[in-house]
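As annotated by Swiss-Prot, Ca(2+) binding site applies to Ser24, Glu26, Asp50, His53, Asp161. Swiss-Prot documents Arg172 to Ala as a published mutagenesis change and attaches the note Loss of activity against all substrates. Record note (Swiss-Prot) on the mutagenesis of Gln173 to Ala: Reduced activity against all substrates by a factor of about 2-10. Under its mutagenesis annotations, Swiss-Prot gives Arg267 to Ala the following note: Reduced activity against all substrates by a factor of about 2-10. Among the mutagenesis experiments that Swiss-Prot reports, His344 to Asn is described with the note: Retains 5-25% catalytic efficiency against all substrates. For His344 to Ala, Swiss-Prot lists a mutagenesis experiment annotated as follows: No detectable activity against dermatan sulfate in the standard assay, but after overnight incubation shows traces of degradation products, also still degrades chondroitin sulfate albeit with 10- to 30-fold lower catalytic efficiency. Among the mutagenesis results in Swiss-Prot, His344 to Gln has the note: Retains 5% catalytic efficiency against chondroitin 4-sulfate only. The residue drawn here is the original one. Among the mutagenesis results in Swiss-Prot, His344 to Asp or Glu has the note: Loss of activity against all substrates. The residue drawn here is the original one. Here the residue is the original one, but Swiss-Prot notes a mutagenesis experiment at this spot, His345 to Ala: No activity against dermatan sulfate even after overnight incubation, but still degrades chondroitin sulfate albeit with 10- to 30-fold lower catalytic efficiency. Swiss-Prot gives this note for the published mutagenesis His345 to Asp or Glu: Loss of activity against all substrates. Quoted from Swiss-Prot, the note attached to the mutagenesis of His345 to Asn or Gln states: Low levels of activity against chondroitin sulfate substrates, but no activity against dermatan sulfate. Residues or ranges marked as active site, proton acceptor in Swiss-Prot: His345, His454. Under mutagenesis, Swiss-Prot gives His453 to Asn with this note: Shows no activity against dermatan sulfate while retaining about 10% of its catalytic efficiency against chondroitin 4- and 6-sulfates. The annotation that Swiss-Prot gives for the mutagenesis experiment His453 to Ala reads: Slightly reduced activity against all substrates. The active site, proton donor annotation in Swiss-Prot covers Tyr461. Annotation of the mutagenesis experiment Glu628 to Gln in Swiss-Prot: Retains low levels of activity against chondroitin sulfate substrates, but not against dermatan sulfate as substrate.
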Amino acid sequence: MLILSFLCPAFLNAQIVTDERMFSFEEPQLPACITGVQSQLGISGAHYKDGKHSLEWTFEPNGRLELRKDLKFEKKDPTGKDLYLSAFIVWIYNEQPQDAAIEFEFLKDGRKCASFPFGINFKGWRAAWVCYERDMQGTPEEGMNELRIVAPDAKGRLFIDHLITATKVDARQQTADLQVPFVNAGTTNHWLVLYKHSLLKPDIELTPVSDKQRQEMKLLEKRFRDMIYTKGKVTEKEAETIRKKYDLYQITYKDGQVSGVPVFMVRASEAYERMIPDWDKDMLTKMGIEMRAYFDLMKRIAVAYNNSEAGSPIRKEMRRKFLAMYDHITDQGVAYGSCWGNIHHYGYSVRGLYPAYFLMKDVLREEGKLLEAERTLRWYAITNEVYPKPEGNGIDMDSFNTQTTGRIASILMMEDTPEKLQYLKSFSRWIDYGCRPAPGLAGSFKVDGGAFHHRNNYPAYAVGGLDGATNMIYLFSRTSLAVSELAHRTVKDVLLAMRFYCNKLNFPLSMSGRHPDGKGKLVPMHYAIMAIAGTPDGKGDFDKEMASAYLRLVSSDSSSAEQAPEYMPKVSNAQERKIAKRLVENGFRAEPDPQGNLSLGYGCVSVQRRENWSAVARGHSRYLWAAEHYLGHNLYGRYLAHGSLQILTAPPGQTVTPTTSGWQQEGFDWNRIPGVTSIHLPLDLLKANVLNVDTFSGMEEMLYSDEAFAGGLSQGKMNGNFGMKLHEHDKYNGTHRARKSFHFIDGMIVCLGSDIENTNMDYPTETTIFQLAVTDKAAHDYWKNNAGEGKVWMDHLGTGYYVPVAARFEKNFPQYSRMQDTGKETKGDWVSLIIDHGKAPKAGSYEYAILPGTDRKTMTAFAKKPAYSVLQQDRNAHILESPSDRITSYVLFETPQSLLPGGLLQRTDTSCLVMVRKESADKVLLTVAQPDLALYRGPSDEAFDKDGKRMERSIYSRPWIDNESGEIPVTVTLKGRWKVVETPYCKVVSEDKKQTVLRFLCKDGASYEVELEK
């Protein structure tokens, strides 16, 4: 049974959970099943971790505490379907550290089955989560009915609380620390290696600190302080808010011992997942006892202290409150060597810890607590991880997001010693390598501007990671510790790409990860920080491109009233205005809206921009998943990357947002993501069936195709194309296939599909041309009498559509749907234009063109004389030409078996993307791309079940995910003799009057181009 705890003092000390396996010692009498040998046992209120009491155990040398009852141990599921393991969980309090260990023994009818040691060389609370079958010595057995805790060969006293004899837990997350260093020994998860990495040693030698280095340390400290703190005033309202929040924790001292409301990390609730009905992973946060709010308050107090006058009563009060909170949280186990049993993703909970301690460095020094605080920060920031020279480029995006601030704070907390200098050199090198382009699907940044987390381009995680990366690049800029030009330029290119695919600030829907809610945005401040960090080569004090990008982005209402998602870094408007003013005073001006074309091979994304609009295509492949689904996140977005094409637009002079582009969540039919070819399912069937499929992953779904061909080409950064072989995963409708292409030529986007097929006889297959929300009177009036005219359609947002095939218009006022996270019903007024391929189609196809920012007159003229003609549209290739633009666009799904139509390009020796632009009578621009990332070659690495169906497996289980993109040679044969200036990636194989043969070496899904001359 769960005992609810509300945010008021009377409830904050309530026992969290009651269960027969859980001992919290809240009754006045000792439980009858507990006895002692050479021990004194009692219930104590001196220290407590759950409720207000704990078990006090005073022992003689080798004394024993015995608990006799069924321990409820359960073996692991022999079928392998349930991956959880039985764990023993306990919290121990020690007043006097001893360099010794107690032994936990688990017996069945008096016979010892399993055991583990627990070190007691600490003061305060420590926890252990120990899996019986993986972490303990011996062999646990079902029916074990006794727990013994054996004292060391010395007397002492411990307090025990929150003891759970056995409960099934996610076996990935238990964490080793100084007390239980053997737990989960095989893990390499970057959240869980605090103990292992605390043992790392430096490879950079200690050297004396020179005067110049001492000056740089002061500069770094000033820059960091300015980064995390802006001088202000302490208002009476702020002081009163702090007092109220502080009082909730009921911190008191008695006989030199501190106590107060117990504080946990959010993941501690995972102990109860299999113990209580309606378990909520955020229950501790809702109960007001999670440490994120605690550290946020500590930071708030630190800021108030720094904002108050020296010697003032408020300053003295804030100092007292901070030190009391410091003592209490240290006592609660936030200390060197402690991991609370389960610590995964703790970085989000302790974010306020680092700036809070750093801002109170002088106070901690005066109180004699600075060394202890330094060690605490270095432990949780895993600062020793920076010691060894990185073996390769890249680090996890979470490290940039949650560890950079902590690591630099833990280092800058130190006095100016050779050890501090050694840490700074190691840290700047770690940042440098972390910012460089990472291989394969590794985090964080890609050579093409992609920003990776969860093995895909993921802007929602990138905004947090870029906060750390940009701040650290700025911090070290123009010092002897500055990052390399490659590292600096890579992060700059990521930001330039992000401001290209976002419009104006918002992520495209298909690039929103598991948050398709229209709220995710880039962070203009990242551009500001990079602007004042100077140029990548270190020669310029300002970066002009970053400055002008920032001034364009910040001119939007970037801090609007709507609630920003939790994952977005918080930035003050005052800070934005301050840097904007500085840049303008230095002569910088906002850039115009970006124009051109961008292809992200490491995102399976193509973007075309003209005027203020953008068109964003996204697909998926055997390397890059289609959508990420969690329980309660993105329940219906299965088709987000099934060849989608979103038009982001607004009337001239207005800021582009999802709303101005005709999108809202209310009433949106998740089957009809624009551009996709999909089976139109009832929402119950479209809803993700989220599973825990292996030990490498949690409860999540990220499905892959078995096709390598998916991605885009960009010619001269102005035009491009995109192609994909669509093959849905067998988990749902594995017979569904299509060949899809988009051709981006100036202000025209031509969309082609062929070979659409599946065997689903129950529901129709559709290609969605548009689905738009109708939200105001003008839009309702527009659609009242508008049903299109034959091949020409104009929507109410100024986008024109040329549809030479049969299409169906739907006006659903209202249209019902569901929220992506809760599944709650929504409704809104929507219009859709779709191509219906019928049920179980075979050899289905479509053709249409989109002209954003146009008018009906232009569209009518276009329909009479389209600016393109399709030369081939079948399983092998989609080829079209635009005579007025002198462009021929090739999406070659298969190796051509005969001469290609279109003139210049006669054949290629493999599938690829090609674009040819005739620049003059005897000059041609030729662009070639191979969208296959070639992280491995040969057939797709599928595993099949007994029925021959592709099994669902997590991306994290694949051995090739960190491989470099392989080089794929692409040989093209051109009609006639052409002169080519060879490059490292393009060589002439042969040439004569009839033909010229070139070989391109393609990798990274990149586009390679050469100029041909007669």
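Positions of Cβ are set from backbone N, Cα and C atoms, glycine also.
Where a substitution is noted, the model still shows the residue that was there originally.
Feature map: annotations from Swiss-Prot on the structure.
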{"residue": "Glu26", "record": "Ca(2+) binding site", "CB count, 10 Å": "18"}
{"residue": "Asp50", "record": "Ca(2+) binding site", "CB count, 10 Å": "23"}
{"residue": "His53", "record": "Ca(2+) binding site", "CB count, 10 Å": "23"}
{"residue": "Asp161", "record": "Ca(2+) binding site", "CB count, 10 Å": "25"}
{"residue": "Arg267", "record": "mutagenesis position", "CB count, 10 Å": "23"}
{"residue": "His344", "record": "mutagenesis position", "CB count, 10 Å": "20"}
{"residue": "His453", "record": "mutagenesis position", "CB count, 10 Å": "21"}
{"residue": "His454", "record": "active site, proton acceptor", "CB count, 10 Å": "21"}
{"residue": "Tyr461", "record": "active site, proton donor", "CB count, 10 Å": "23"}
{"residue": "Glu628", "record": "mutagenesis position", "CB count, 10 Å": "24"}
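The two recorded residues His53 (Ca(2+) binding site) and Arg172 (mutagenesis position) have their Cα atoms spaced 31 Å from each other. Spacing of Asp161 (Ca(2+) binding site) relative to Tyr461 (active site, proton donor) is 37 Å (Cα to Cα, whole number). Under DSSP, Asp161 (Ca(2+) binding site) is assigned to a strand (E or B) in the three-state scheme.
For His344 (mutagenesis position), none of the recorded positions have C-alpha atoms inside a 10 Å radius of its own C-alpha, out of Ser24, Glu26, Glu628. Within 8 Å of the centroid defined by the CB atoms of Ser24, Glu26, Asp50, His53, Asp161, the record's Ca(2+) site, lie the Cβ atoms of Gln15, Phe23, Phe25, Tyr48, Lys49, Gly51, Lys52, Ser54, His162, excluding the listed residues themselves.
The recorded positions shown are Ser24, Gln173, His453, His454; of these, the one with its CA atom nearest the CA of Tyr461 (active site, proton donor) is His453. Set side by side, the mutagenesis positions Arg172, His345 differ in how many other CB atoms lie within 10 angstroms of their CB, and the most is found at Arg172. For Arg267 (mutagenesis position), the nearest of the recorded positions Ser24, Glu26, Asp50, His454 in terms of C-alpha separation is Asp50. When the alpha carbons of Ser24 (Ca(2+) binding site) and Gln173 (mutagenesis position) are compared, the span between them is 23 angstrom. DSSP classifies Tyr461 (active site, proton donor) as helix under the three-state reduction. Among the mutagenesis positions listed (Arg172, Gln173, Glu628), Gln173 has its Cα nearest to the Cα of Glu26 (Ca(2+) binding site).
Taking only the Cα positions, the spacing between Glu628 (mutagenesis position) and Asp50 (Ca(2+) binding site) is 36 angstrom. Take the Cα of Asp50 (Ca(2+) binding site) and measure to each of the recorded positions Arg172, His345, His454: the nearest one is His345. Arg172 (mutagenesis position) sits 12 Å from His345 (mutagenesis position), taking the CA atoms of both as reference points.
Closest to His345 (mutagenesis position) in space, going by CA atoms and restricting to the recorded positions Gln173, His453, His454, is Gln173. Around Gln173 (mutagenesis position), the same-chain residues at least 6 positions away in sequence with a Cβ under 8 Å from its Cβ are Trp129, Asn184, Leu192, Arg267, Glu270, Asn342, Ile343, His344. The DSSP secondary structure for His453 (mutagenesis position) is strand.
The DSSP secondary structure for His345 (mutagenesis position) is coil. Look at Arg267 (mutagenesis position): DSSP puts it in a helix.
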